[in-house]
Amino acid sequence: MNEVSVIKEGWLHKRGEYIKTWRPRYFLLKSDGSFIGYKERPEAPDQTLPPLNNFSVAECQLMKTERPRPNTFVIRCLQWTTVIERTFHVDSPDEREEWMRAIQMVANSLKQRGPGEDAMDYKCGSPSDSSTSEMMEVAVNKARAKVTMNDFDYLKLLGKGTFGKVILVREKATGRYYAMKILRKEVIIAKDEVAHTVTESRVLQNTRHPFLTALKYAFQTHDRLCFVMEYANGGELFFHLSRERVFTEDRARFYGAEIVSALEYLHSRDVVYRDIKLENLMLDKDGHIKITDFGLCKEGISDGATMKTFCGTPEYLAPEVLEDNDYGRAVDWWGLGVVMYEMMCGRLPFYNQDHERLFELILMEEIRFPRTLGPEAKSLLAGLLKKDPKQRLGGGPSDAKEVMEHRFFLSINWQDVVQKKLLPPFKPQVTSEVDTRYFDDEFTAQSITITPPDRYDSLDPLELDQRTHFPQFSYSASIRE
């Protein structure tokens, strides 16, 4: 067991992920890859004071830029299948070089340790991400045959964003249908500024839960990263709610219970999902919930390595996320509160087109309920949408149990939930696996344009050079089935 030591420490200015202000943080970079930020300089490196920022530099990509401030550097990596960034600046070019060299050295040493050694549970991102080792293990495809683009028929476009697209595909060998998320490498790699790139996929290898989308394969082409995931064709919950405007409390209770069951499973494995929102909640063909990771940045990335525009759905952000403080499992209970409020009230709990005003509402505004809402539902939502994560329902040490024991869920048998014994309140009227009536025809009506598959199997040396940014980015579920 290697002893963890502090490699470098000092003051950095960290840019808020959402409220784009710069905050001074005292950071410790440790030999195990952890990169921990405090409001004040800690008296001792091993002190128990909780940090405000806690993530890992293992297998990250480093970039430097002079925007939006001189001497800025960016740490970028994949969180599940979504690109995330953290931005810092220092006072001088020399100081920036020192930090980048130190981070690079730690990342390299972790990479060289090899499987089974200390600190090989590659983690990245925020505090919640940094404990996702079980679901983000290094994936090396030892399957008998390598998966390529040629192995699939491309049927319909399901979604599209700045980073890439999600396509309904059919695996030729088995006839099975999947959703393939295709990310363009050029938006993940800032070509001339890469000091170190993501070198292995962090994938949802070990998820085994009825309400979580499973990953079947991950592979790459010369210019794409591809994730082949379970396909749920009942459509987004967002699609159904926008049609019906509001769900009955019973219907919301059913969906809420399945989401709680999935979150309990993730939290028991020290994984915080972080992104509960209607668009990430799908229905399968029978009407059960499937939490997906199809997230595509809809608002885009402007030019420059660090110019990340607001990407994501700000209406769902918890107060502690906005304040850029360390956050844990309670962030998921806030997300549950927002989606259940939408289901039962027909609108978001906090909304304003102006992001700054919206953030103010999330941080300060008291929650309001329609008169038609029952007392148990009001009590549940008020508990889930408490501003202080420590006071929030589910924010205590018993986590999901607190939520499960709330009187709103009194009629729910949780064993029956996980065993799918409860009858879904709505069964999607799909006629076949390729029936996409519950997907937005803005996408499904479009023709699919991807580079012809044969292009991927005859890479020239220049194209192979780009592949070296993502060595061993491959995975097949069959190796553990």
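Glycine is no exception: its Cβ is also placed from the backbone N, Cα and C atoms.
At each noted site, the model still has the original residue.
Here the structure is a predicted model, which means the values were calculated and not measured.
Taken from Swiss-Prot, the feature ATP binding site covers Leu158, Gly159, Lys160, Gly161, Thr162, Phe163, Gly164, Lys165, Val166, Lys181. In the three-state DSSP scheme, Lys160 (ATP binding site) is classed as strand.
Residues annotated as Mn(2+) binding site in Swiss-Prot, with similarity to another entry given as evidence: Asn280, Asp293. Asn280 (Mn(2+) binding site) is surrounded by 22 other CB atoms, counting those within 10 A of its CB over all protein chains shown.
For 152-409, the entry in Swiss-Prot reads domain 'Protein kinase', with the evidence type sequence analysis.
Under the heading domain 'AGC-kinase C-terminal', Swiss-Prot lists 410-481.
For Trp80 to Ala, Swiss-Prot lists a mutagenesis experiment annotated as follows: Abolished inhbition by MK2206.
Annotation of the mutagenesis experiment Ser474 to Ala in Swiss-Prot: Decreased phosphorylation leading to decreased activity.
Here the residue is the original one, but Swiss-Prot notes a mutagenesis experiment at this spot, Ser478 to Asp: Mimics phosphorylation, promoting activity.
Between the binding-site residues Lys160, Val166, the minimum number of other C-beta atoms within 10 Å of a residue's C-beta occurs at Lys160. Between the C-alpha atoms of Asn280 (Mn(2+) binding site) and Leu158 (ATP binding site), the distance comes to 13 Å. All chains included, 24 other C-beta atoms sit within 10 angstroms of the C-beta of Gly164 (ATP binding site).
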